[in-house]
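Contents: one structure, followed by commentary.
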Amino acid sequence: MNIFDRKINFDALLKFSHITPSTQQHLKKVYASFALCMFVAAAGAYVHMVTHFIQAGLLSALGSLILMIWLMATPHSHETEQKRLGLLAGFAFLTGVGLGPALEFCIAVNPSILPTAFMGTAMIFTCFTLSALYARRRSYLFLGGILMSALSLLLLSSLGNVFFGSIWLFQANLYVGLVVMCGFVLFDTQLIIEKAEHGDQDYIWHCIDLFLDFITVFRKLMMILAMNEKDKKKEKK
């Protein structure tokens, strides 16, 4: 039999029999909201780079934090759904604005870094998401404690590096942080499934978890590529 004559059963590939239909519908809403966030964040980054709207990174970070707290404090219901979607869009927009300075830095180093970092992040996110979806339920939830501990250590080392100013420690934080955030994609995806299976239908808040995972992976990968490119330019001189 010629292997090239075989037909691929895409329905079988996309069949998640271990996930209930209601949870699958919930995941569709989560990823639809995630796509909306990506579009709005891209618009926010573009607006910053063209108009330098809200130039101070602190203001955009503070604004996104306020919107996140507001969203968290607003209960999920049919009556508040439109309001919470608006808050989600505002949060995504300001997050995109906050990415502006990092994007400008990478463009100054090498404009090709941006599409490379985005495509790399998309591939990483897709692969780890599919791994979490196809894996046995709760198989990655044990990572929660490990990931939170690693995140705490990264935060402490980042604060310590403010005083030490070590480039080696900064680079180590980038690489280790990238690995940790890949783990969070696995953990958060399976946690969302478990929450949905137990009746938590707040797809807007679940979307924020995945959106922040994607943005953090993108930011770290972008900075790693930019630093590597700068090192290459130094070696050529």
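Backbone N, Cα and C atoms are what each Cβ position is placed from, and that goes for glycine too.
None of the listed substitutions appears in this model.
The C-beta environment of D209 (mutagenesis position), restricted to residues of the same chain at least 6 apart in sequence and closer than 8 Å, consists of D188, L191, I192. Here Swiss-Prot describes D209 to A as a published mutagenesis experiment; the accompanying note says: Abolishes calcium flux properties.
Cβ neighbours of D213 (mutagenesis position) (same chain, under 8 Å, six or more residues apart in sequence): F125, M181, F184, V185, D188. Among the sequence features in Swiss-Prot, the mutagenesis site D213 to A is noted as follows: Abolishes calcium flux properties.
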